[in-house]
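**Q** Here's the feature list from Swiss-Prot:
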ACT_SITE  ASP167  active site, proton acceptor
BINDING   LEU38, GLY39, PHE40, GLY41, THR42, GLY43, VAL44, ASN45, VAL46, LYS64  ATP binding site
DOMAIN    32-322  domain 'Protein kinase'
MUTAGEN   THR9 to Glu  TP53-binding
MUTAGEN   THR320 to Ala  Decrease in the binding to DLG1
MUTAGEN   VAL322 to Ala  Decrease in the binding to DLG1
Amino acid sequence: MEGISNFKTPSKLSEKKKSVLCSTPTINIPASPFMQKLGFGTGVNVYLMKRSPRGLSHSPWAVKKINPICNDHYRSVYQKRLMDEAKILKSLHHPNIVGYRAFTEANDGSLCLAMEYGGEKSLNDLIEERYKASQDPFPAAIILKVALNMARGLKYLHQEKKLLHGDIKSSNVVIKGDFETIKICDVGVSLPLDENMTVTDPEACYIGTEPWKPKEAVEENGVITDKADIFAFGLTLWEMMTLSIPHINLSNDDDDEDKTFDESDFDDEAYYAALGTRPPINMEELDESYQKVIELFSVCTNEDPKDRPSAAHIVEALETDV
């Protein structure tokens, strides 16, 4: 993947952009203020586009747009990433991966990626809601259901499409209703895998999100394989058990439940030392029903990638139980 310095603000529509847009029929996408904001990510916002022309009922879309406050330097980077995501997403067809709908320009001239509306909230939204309500961890059965659906999506990406997702975490999983559907989203930083499930392209760069990175992505010259997604998958299960972000301890005083987070309490050295390792679990908070979840989390977060299961093995192990 090219470095940021190699990108320049385009003065006119690039040939790559033209080729992607030409394959998309003309679609009237409203300006951002006229759509409900669903969420946001690095450099982008996601909106809900309701489609019911002339009284007809159409399924809504989720529309991803570049954040308007981005400066020109970063805008070109995010535009390329959005175009890459559109190209990849258009080739994917799986019930556990958010579907492609269109790639076009909105009425305000901004680039838009229209996707299947996978659900009202991300898994991260549900985790935060549960944490703020001081609720218990998600039931083991729900965690295993999420695990199976995510693993099916990853199996498809790894085996059939030879793609590493590259940024698995709770905020990149969308949920509809009461876990009626579970879909992986945000394939904008995906990387090609070779026949050995390894990222060998010298131009490819693993992006990920820091707390979910495996050891091989933290270390210099680490070899990235499909097992990088598996490590992050394991930490996503950990999120559902702990209602926390990996390696972020908001309070060092377990006896003071009302203690609020103070940046001065954050231990940078301990945080960076913990990256790529398996975070601890308070076993006293989890009953015996979580045994299979804990076992799956543990094997997926082994530091040596060779000791982690493939997505296909996870699917095989879970399909008989969920």
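Glycine is treated like the rest: Cβ placed from N, Cα and C.
This is the original sequence, none of the listed changes applied.
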**Q** What does DSSP call the residue listed as 'active site, proton acceptor' in the simple three-state scheme?
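**A** Once the DSSP labels are grouped into three classes, the residue listed as 'active site, proton acceptor' ends up as coil.
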**Q** Using a Cβ cut-off under 8 Å and a sequence separation of 6 or more, which residues in the same chain sit near ASP167 (active site, proton acceptor)?
**A** ASP186, GLY188, VAL189, ILE207, GLY208, THR209, TRP212, ALA232
**Q** Within 10 Å of the Cβ of THR320 (mutagenesis position), how many other Cβ atoms can you find? Include all protein chains, please.
**A** 6
